[in-house]
Amino acid sequence: MTNIRKTHPLLKIINSSFVDLPAPSSLSSWWNFGSLLGVCLAVQILTGLFLAMHYTSDTATAFNSVTHICRDVNYGWVLRYLHANGASMFFICLYLHVGRGLYYGSYMYSETWNIGILLLFAVMATAFMGYVLPWGQMSFWGATVITNLLSAIPYIGTDLVQWIWGGFSVDKATLTRFFAFHFLFPFIVAALVMVHLLFLHETGSNNPTGIPSDSDMIPFHPYYTIKDILGFLIMLTALSALVLFSPDLLGDPDNYMPANPLNTPPHIKPEWYFLFAYAILRSIPNKLGGVLALVLSILVLAIVPMLHTSKQRSMMFRPLSQCLFWFLVAILLTLTWIGGQPVEXPYVIIGQTASVLYFLTILVFMPLVSIMENHLLKW
């Protein structure tokens, strides 16, 4: 008798995705982050669901409801900090996942790559709206500053901002709709993840060499299921340590003060995972220019496949491109540091230099170095 997992209409989909899926035999730990992101999403949806049972999206009670969760709800503090630090873990895994894609040429699967960029935007939007919900000082002012950027759009900007706010400032209407969207978006993300995997399974996984691996495939289960479970354990241990030992390490102390529209915090800044984009935004003195640079800092990933000039797919055997890749990582770390600093010298000029180098590296240096490597290999 044929195994039920191969004949049952539902089980055979799961079987062909997670059990009998042929996978390259040489996948390194950098291929673990996809499954880790799945775990992060599950953790966020579950903790978020339980938090939503106790949270109230009203300006008068939002801050107090979060305090109530932490003080009065059984293990509410664990839920709250798992959710807040789970977002940080989510973005760490996201950035490493994207970095892996850039390094090993996974962007050549353009459909999977483009859905991934869409996912990145969706997760960023979700995280931004979630940060507004506790209704602390940084929640309120972060929402005011970032939504206000849309007013830079010519002609419709001001109307658009007021439409998003639901009034003439960030207020009750804004908080209520942000809660509604913050609840909805993770499910849209989950649907997009399905599409992401659908397109990935059309082509099969890439591998570290960038060479087609059809001649050397192994079943996903047990090899990669065990490997993924080890990844889960390591990540969940790190997340637990963060939640139980220093839950506020990555947060902003200003958010423990209730939102006050009459008192601006000395330094308005987003969560750490948006600081690189915030630094790029601030490095351009013009409002519209800054907004465009902010969007392009992520959207530039969409044109990376068009800029692939190398005869090889992966950077595994391209030392010059590897140097540029790590240079790009250093630039992003520099931008993250600058995003958290006040707008004064020398930070302004460092941020502007790093922003220019970020775009130059992706758009100019990498394609040129790839062409140079082709010539060095006499290809």
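Using the three backbone atoms N, Cα and C, a Cβ is placed for every residue, glycine included.
Although substitutions are noted, the structure shown does not include any of them.
Annotated features, as they stand in Swiss-Prot:
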| type | residues | note |
| --- | --- | --- |
| BINDING | H83, H182 | heme b b562 binding site |
| BINDING | H97, H196 | heme b b566 binding site |
| VARIANT | A190 to P | In strain: Isolate TK 18613 |
| BINDING | H201 | ubiquinone binding site |
| VARIANT | M235 to K | In strain: Isolate TK 18667 |
| VARIANT | P253 to Q | In strain: Isolate TK 18667 |
| VARIANT | L288 to M | In strain: Isolate TK 18667 |
| VARIANT | V348 to I | In strain: Isolate TK 18501 and Isolate TK 18613 |
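All features noted in Swiss-Prot, drawn onto the structure.
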residue	record	Cβ neighbours (10 Å)
H83	heme b b562 binding site	21
H97	heme b b566 binding site	20
H182	heme b b562 binding site	21
A190	variant position	13
H196	heme b b566 binding site	21
H201	ubiquinone binding site	13
M235	variant position	21
P253	variant position	11
L288	variant position	14
V348	variant position	16
Checklist entry - Nearest to L288 (variant position) by Cα, among A190, M235, P253, V348 (variant positions)? => result V348
Checklist entry - In angstrom units, rounded to an integer, how far apart are the Cα atoms of M235 (variant position) and A190 (variant position)? => result 20
Checklist outcome for this item: Cα nearest V348 (variant position) among recorded positions (H83, H97, H196, H201, P253) -> P253
Checklist entry - Can you tell which of the recorded positions H97, H182, A190, H196, H201 lies nearest to P253 (variant position) in space, using Cα positions? => result H182
Checklist entry - How long is the line from the C-alpha of the residue listed as 'ubiquinone binding site' to the C-alpha of A190 (variant position), rounded to the nearest angstrom? => result 17
Next on the checklist: Considering Cα atoms only, can you say which of H83, H182, A190 is the nearest neighbour of H97 (heme b b566 binding site) among these recorded positions?
Outcome noted: A190
Checklist outcome for this item: Quick note, H83 (heme b b562 binding site) and H196 (heme b b566 binding site): C-alpha atoms separated, nearest Å, by 24
Checklist entry - What three-state class does DSSP give H196 (heme b b566 binding site)? => result helix
Item to check | Length of the line joining the Cα atoms of H196 (heme b b566 binding site) and H182 (heme b b562 binding site), in Å | outcome: 21
Checklist entry - What is the interatomic distance between the Cα atoms of H182 (heme b b562 binding site) and A190 (variant position), given in whole Å? => result 13
